[in-house]
Structure formats: C-alpha cells, structure tokens
Amino acid sequence: MARSSPYLRQLQGPLLPPRDLVEEDDDYLNDDVEEDEESVFIDAEELCSGGVKAGSLPGCLRVSICDENTQETCKVFGRFPITGAWWRVKVQVKPVVGSRSYQYQVQGFPSYFLQSDMSPPNQKHICALFLKECEVSSDDVNKFLTWVKEVSNYKNLNFENLRETLRTFHKETGRKDQKQPTQNGQEELFLDNEMSLPLENTIPFRNVMTALQFPKIMEFLPVLLPRHFKWIIGSGSKEMLKEIEEILGTHPWKLGFSKITYREWKLLRCEASWIAFCQCESLLQLMTDLEKNALIMYSRLKQICREDGHTYVEVNDLTLTLSNHMSFHAASESLKFLKDIGVVTYEKSCVFPYDLYHAERAIAFSICDLMKKPPWHLCVDVEKVLASIHTTKPENSSDDALNESKPDEVRLENPVDVVDTQDNGDHIWTNGENEINAEISEVQLDQDQVEVPLDRDQVAALEMICSNPVTVISGKGGCGKTTIVSRLFKHIEQLEEREVKKACEDFEQDQNASEEWITFTEQSQLEADKAIEVLLTAPTGKAAGLLRQKTGLHAYTLCQVNYSFYSWTQTMMTTNKPWKFSSVRVLVVDEGSLVSVGIFKSVLNLLCEHSKLSKLIILGDIRQLPSIEPGNLLKDLFETLKSRNCAIELKTNHRAESQLIVDNATRISRRQFPKFDAELNISDNPTLPISIQDKTFIFVRLPEEDASSQSSKTNHHSCLYSAVKTLLQENNLQNAKTSQFIAFRRQDCDLINDCCCKHYTGHLTKDHQSRLVFGIGDKICCTRNAYLSDLLPENISGSQQNNDLDASSEDFSGTLPDFAKNKRDFESNVRLCNGEIFFITNDVTDVTFGKRRSLTINNMAGLEVTVDFKKLMKYCRIKHAWARTIHTFQGSEEQTVVYVVGKAGRQHWQHVYTAVTRGRCRVYVIAEESQLRNAIMKNSFPRKTRLKHFLQSKLSSSGAPPADFPSPRKSSGDSGGPSTPSASPLPVVTDHAMTNDVTWSEASSPDERTLTFAERWQLSSPDGVDTDDDLPKSRASKRTCGVNDDESPSKIFMVGESPQVSSRLQNLRLNNLIPRQLFKPTDNQET
C-alpha cells in the first residue's frame, strides 16, 4: 500500500479531466481509497414526508490540476463531483509515495470556480470541449466556432454571453436556410427571447448557468454538503438556490444543523460538519462567537455519543471537554442557543441530541402501549411444544437449511392469527382453550423414544411469550432462544392447518354441502399469498439470513421493513394493495444486542400504527457487544422488564459439543481466565500436536514481547503469521467453508487474509500496485447491501442465469410466463447483504464487447449467481473474508472459530466474550497470555442511556401491572416449576375471550404515544467517517455497555397477579360473550 505523508498542500488552478478512461476503471480495486459509508438510516416517515435523502459521495477520479502558484501540473486522486476544463478548483491534498498513477490524494472535497472568460487565449478549445460535453455534434460545434470567428472574436466569447451568442447563431443560420424572411417583427422578438436550445437541458450547461448565478454555492457546497451538492444544483429549484446563496453570505451557520435544512428545504439528514466549516475560512468570518461555539459544542456532543455509545452527556462533562475552546459562560450560552433552535434537549442536567432523546422516549411509549392492550394469550401446552422439538429433525440440519436468499416467502399457508374482534372470529388462535388443547393432546412422543427432561427456563420463556405482550429472552449461543420461538409458531401453524383440514373434510362429507364449497386444497392455494402475521427480523442481512436458515421462516432486516413502508406509500394509489406487513401481529427481533435505538424506534412505531401488532419478542445476549450506534437497547429492556416477569435468561446449553465454550464464556463474563483443554506454543518451527485434534477450546500461545523493543511490531506479525500458517494444517481448518478467523484489529485481518489466500488459492490478496486481486476459490464478503438485479451482467443470457439459479428454482411454479415473472421478482427481491460470505466458483473475462469480467459466486446456502465484477465492486465493495473483525462478524457463527487477540489495547472482556461465542464446536484463541488476561480483566465502559428510565416512568404512570400467566397449574414432576395450561376438555374462559368486543384501536392510545413528524424530527448521523478498527477514535472500539454484574441474572419468580389490583378488570365485559362456532348458523338455527 502506498505510504502517505501527513504534509498537506493546497492546490488551486484549472481542472483537467482524465485522459485514460480505461485505466481509470481499475481505481475501484484500490484498497486505500477512503470508504464511502452507506447513507445514514432514514426513518420511513421522514421519507414519506417528501424529504430529499442524501446521495452517495461522488466517485473517485484521477485528474490533473495546473497549480497557479507553481505552474506545476499535479496528478491528483480524489472525489470530484463535476469535471471539465472550464472549472478552477481549490483543494487540500497530501503527497503519496509509491503510486505510479498519481502524486497527491485529496483531503476533503474541492471548491469550484467557473472560468467565465474561458481562460484566454484558450477560449476556442474550452468552448469546443464544453459544447461537446453538452451533446452538441462536432459539425455544429465547428460551424458555431467558424461563425464566431467571422462575426466577432474569440476574445469576446465567455460563459456569460454564450447562451445569447448561441441563440443568435441559430437564429441567423435559420434565416439563411429559409426561403422567405420572417414576415412578423413580433415573431423575431419571440425567437430572441423564448428560443430554448437543446443543450440548455444538459447537466454541464445547467451547472455552468448555476455557477454564474450562484458562485458561493459552487465554492462552498461541495465542501459543506458533499452528499447533497449534485442534487441541489441539478434538481433544486431556483428559489432554493437563491436562499442557500443568501444564507452563505449572511448566516452560514444554519447549514450546520439538519433540523434547519429540513425545515427550510426538506433536505433529510443534511448538515455540514464543523471540520468542513473550518476549511471555509471566509464563512467563519461571517459567524459570531456564539454561532461558532454552538457548532463546536454540537460537534463535540455528537462525537461523544458516537464514540462512547451514550444517548446523552451530562452538562458538566460536556462543558469540561470544551474548556480549551470556550469559557464556562460561553458554553452555557451556546447550550441555550442549541436548545432554542431545537437541536438538543435538556433533562435533569443531561444534554441529549434530539433524535436520540426522541428515539428512546418513543420506544418506551410504544412498549407501554403494547403492554396496556387487552391481553392476548396463546393457549398452548408449552411443555408439549418443547417435547416435540426432540422428536423432529434438528433445526440446523442440512435437510432443513433453507436458501438464505430465496425469493418466495416461506409463509404460513394458514397464517397464525390473534384476537381481532372485527373480522377474525373463527381463527383457531381465537378459539376456546378446549379446542386448542384437544388438538395439542394429539402431539405425543414416539413410544420408542426416551423422554428428554425439559429445560425449565425454556418452559418459563414460552409461557411468557404466550401470556405477555412483550418478552425479552437473553442467553448464550446454544441455549435455544431461536429454536423454541420458531417451534412455538410452527406448532400453532400445524394445529390450525389440521383443524381447518378436518373441518373441511367433515363439511365435504355432509350431504347438504354446497357445490360452491371450496376444497381444502383449493383453499390452501388461495391462502398461499396470505399476509405475514409473524414477522421475524434481525438488524443485519447476515443475521436475518441465519435466522431464516434456522427457523425455516422468511426473515427480514429491520431496515427492509422500514423502507418497505416508504415504497408502499409511493405505489399504494396505483396498486391499491395493503402494506406488506399490515397484518403483522407478532414481531420477533433476533440479535437484539446489535439493534440501534433509532432503527428499532422506527420499525416499532410503524408496526404499532400501521399493523395489528400485539406481541413483541426480542432475543439476544445482554453480555455481547451492544450496537455500534448509540444506545443499549437489549440490556435496558431486559433490566426494566425482568421485574415485571417479561424478561428471562436461558442458562442451559443444549449443544453438547460446545459446553466448554459456554462455560468459558461465563468465566470471561466474570472476568476470569478461561480453561483451555489444549495449548500450542508458537516457536520458530511450530508443529501441530496430534493431541489437539479432538479438543474444543485451544490456546495458541504467542511468545511475550517487549513493548519497548523497536522490533516488537515486526516480531508480532511474524509470530502471528507463523501461528496462522500452522493452524491451517489442522483438520478443522482445511475447509474454509466451516471455519472463520476473527480479529479485533483490521491490520491483523489483512495479515491473516494474506496467509489464508496463499494457502487456499495460491495467489496474493494484492498486486504490485496495492490493488485487490480476486480469483476462483476466494472467500469474499460484501461490505454493503445490494440487490441482485443491480449486479447482473448486461449481456447475460436467460438460460445461463436460469442455470445459475437452479438451486432456488423449486420455488418457481406455474406456466412459462409465470416462471419469467418469478425470475424477475427473484432478481429484484434478492439482496446480497452486508456481511454475507460467498465463494468465487468461476471467473470469466469476455473481450468480445470490451473487457467485461463476470464472477460466479456461491453463498453455500443454495444461492449461486453470475454477476458483473465491476458492479459487484461498486455496489457491494467486496473484501477477502477468511478473516473478519469481531464487529463485522458479530451476529454470525461458524463451526470453528479462531480468535486473534493481538494487542489488548482498547479491547475488554465483552470483545473476547463476543468472539468466542461465535464458535459452535471449536474455538482457537491466538494471543500472548498477558494480552489475553488484560483484555479479559478490563471492564467495559458503561453507556449512559435513558431508555430504562423512560420505560420505568411510563409503566409506573400508566399503572401497567406485572405480567401473570393464565391458568396457573404446577406441571407434573416439577412442583415448583413454571405453570402450563392444562389440557382440559372443558372450555376455559380466558382474558382474550372476555374482551372480544374491544377493538385494538380502543385499547391503545396512539395520540399519547406518537408525536407529529415535525415534533420528532431526527438529526443527521455524526459527521466523519471512521472505518478502521485500529484507529484511535474508532466507533467500533467503543461498543461497550455497563454489564457489571458477574453473575447471570436470577431466574424470574413468576407470581400470579392479584385480581383485586389488576387493571385488566376494567376491560372485562361479560354481557357480550358469544359461543365460539366454526361456521355461521343458518337462519333457522339458534344464534
């Protein structure tokens, strides 16, 4: 990789576009290019409000700049939103050593100045280039330039009179072409004033005209608002441009706050950073000290929340950190200024960024409203549900593993239902308990199988789900969180299918059955497209894929749910179809520790307002690293709800092969050194002992190093490379498809990938120009989400792609047109997700129509597709993936995991805990013992959040009682265990039956829970991009939370709620009870 010098230089002069466009195409292979982070999360309601979402950063180009001060022509590599020889730019650059294609790399973004006089004496050449860029034919360009030379002089030609000159040229040449002169003077006047030339609609022409009218926009907006700049100058109205130009000359500080930019121009998450303002000295001179201090304080507040994960900062701490920039009085005034413009919120000497404050409050309000709704009990025998798990194939068996990217949703053919008093009275979930239990009693263990003792924690967890509107389940990998939840809803699905089928068969046998009766098969076919009622979600694409694979049900990312609502609002007027998730009654969120409060707030609010949501289930591990974004959602909800019997921890490991891994994870959470069942010392000539072949938790000990030694870093890399090379000879690491290296630092990942690439494929990860190299056999991962339809080669044949999709073709049914439609839907709906791992199985370069390279990639879960290599790099930004950082691999798991500790540095026990729990069967830890001990002993940095406080306050004020369980009854064989409903043939009146005439809209209070969009405006994400895990201020290094208790949370003691104090008595209405009936009575029957 090219080494860069910290010395910065300012270049100013004409911008010359790249000459060699073919060579430019390879720039996407450079690994040292500044990463373009995906746009920040945007709330669906913000998008629906008509706001303009930020675009991506401009692409990187190689250009030449002729410096006006030294007359030197410098080759520069960086992000230039517009190019052309008629522009002058001013930009900060740093020298780059080791690159043959460019001398300097841009720091930040350029300012643009139009050469309105076309830079004499080059007017002719610049004008020709400009007209060519404006899609004017070469003949017309030559005719125009000849005419200019005859009529006037090139010296008089400039951009200010170019439009009029072109109009005059077209008018005069038009007269010559006409046989008869214009007969009406008014017609001539019309031609002079109203004639619109075709080139006036081209982007280069509009940019030039904008620069003439609004020079400040061209100078400052590319630096201040690089993601919005091109949209503003290309699509923004003249009024908007005029207002922004005026603000840049009077109150530029307003561009530093997204709330103001949204209010004025509907720009979403659009605000300039303080660092960007510092590059515009003339703008700083227009600001008062108060305005500058407010921008500094706002920037510091966002930085603290981003790096430490806080959702608020105490006033004293904030002012203290700014003591070197402003006095205490100035800080107080700045804070008041920020509060007055609505950017921050005060509460008890705490300062919140408004978006985080609103997110935590909105979550608390939504959860409280769910808990106040009339209770909905799933009347199932949870012990028999759990017992049925042991009589079926394991969820993770190869036979049951589903394609993570199948297009067709694996829906319930007769989806589960809940109490809906308006139109769903006959569904099985709303029937009396006697009907449910009668069917459940049919589920029995096979006689030749030994009954497995049930996990009482799992029993209690399922009872919570059946009884409570909100349930939080925490536990380590292998405790069965996902298994029991998916099994519960599959069980209910089977019961409903069985009852519907039996009822249909009985009715068909009736002699009086109508000829119009639809058979069970036909009915099932009609209901195949029934709406989703149990929605499984995860925070990342990879986690959603694993959830889909484990459960056999379709799973979505939270962002997909959010954006699907926006997409629906754009088409609902024409399609007249309901929102895809409008029938959701149960929301399951897996990997809850990774969920940010902003995304969760948005999705929960959408489902509460626009679906029939009645149950929320959150799964995760409270000891894992929290979200990389501010907040600590899972831990806050768990600690708040456990006292109300709505949260529980599963403590028993159900993977026999991973017991030692689970035990060591517990030790690590208690800051104790783990117990290894094998050790391997790395020396000059390490050999792999046979004794570790059947071990589970292996310590690969690196030699201790002297930190003061100059060769310490070199020795560490040498020892690490030797350790990795040695382990690659081990049987469990022979297959890269079932093993994964994990490291904390990205530089360690690079070294491991180099070693693995050479071992598995025989080539290096980079060439002599530090460009990434990919080939057959490479293990790669996507670092961005992208749809398959955006990645397909332009000239791919239908038959070829159909063959690639054979693994999923069983989901395509019907006629050939139906198949074609399904195929298009497949390509449009399938996403390659951030974090998803693929293997390259084929690499073809087609030179027929230019150099086009295609890769065939396989995710080893049923999806194999051929994609365009350049598109794959552009949209997915693929990287080698034999080694991943712990933060990017969190939410995934593998059979064998190798964790490289490296230097302890900022690592603490949660990093080690999260890493080792990624392994299902075997874990290797490569580390110096002292560094491993330091990391385990280091406490995590507690996050300051207010979700717990908001939720406790809201629940207390609303009088929501602790959860209780229906029909309490001690189960056989465990007098002290959790209760389960009895399988009684007699009907049992349950709470949901008593509230049959209470609609959900009456039970909730949306006006109390939700604010208007204007009131809950969210700010932009923190400024700056930090993508390297080993940087001092990496966001990932601060992903901590305050799990300080060494022991696991105590088991929940379930106590039945006293009817005397139950607020649910207010909802009991005995006067409207209606007996449950499968079919409506005829006129002569009693009602």
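Cβ coordinates are placed from backbone N, Cα and C, and glycine is handled just like the others.
Don't expect the noted substitutions in this model, because it carries the original residues.
Taken verbatim from Swiss-Prot:
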type	residues	note
MUTAGEN	LYS481 to Ala	No ATPase activity
MUTAGEN	GLU499 to Ala	Loss of RPA1-binding, leading to impaired recruitment to sites of double-strand breaks; when associated with A-506 and A-510
MUTAGEN	ASP506 to Ala	Loss of RPA1-binding, leading to impaired recruitment to sites of double-strand breaks; when associated with A-499 and A-510
MUTAGEN	ASP510 to Ala	Loss of RPA1-binding, leading to impaired recruitment to sites of double-strand breaks; when associated with A-499 and A-506
MUTAGEN	GLU591 to Gln	No ATPase activity
MUTAGEN	SER967 to Asp	Phosphomimetic mutant; leads to higher localization to the cytoplasm
MUTAGEN	SER967 to Ala	Impaired phosphorylation, inducing accumulation in the nucleus
MUTAGEN	SER984 to Ala	Does not affect subcellular location
MUTAGEN	SER1005 to Ala	Does not affect subcellular location
MUTAGEN	SER1021 to Ala	Does not affect subcellular location
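Sequence features, as recorded in Swiss-Prot, placed on the structure.
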residue: LYS481; record: mutagenesis position; Cβ contacts under 8 Å, 6 or more apart: ALA461, ILE473, SER474, GLY475, ASP590, LEU619, GLY620, LEU650
residue: ASP506; record: mutagenesis position; Cβ contacts under 8 Å, 6 or more apart: none
residue: GLU591; record: mutagenesis position; Cβ contacts under 8 Å, 6 or more apart: ALA538, PRO539, THR540, ALA543, LEU619, GLY620, GLN890, GLY891
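Secondary structure from DSSP puts GLU591 (mutagenesis position) in coil. When Cβ atoms from all protein chains are considered, those within 10 Å of GLU499 (mutagenesis position) total 19, not counting its own.
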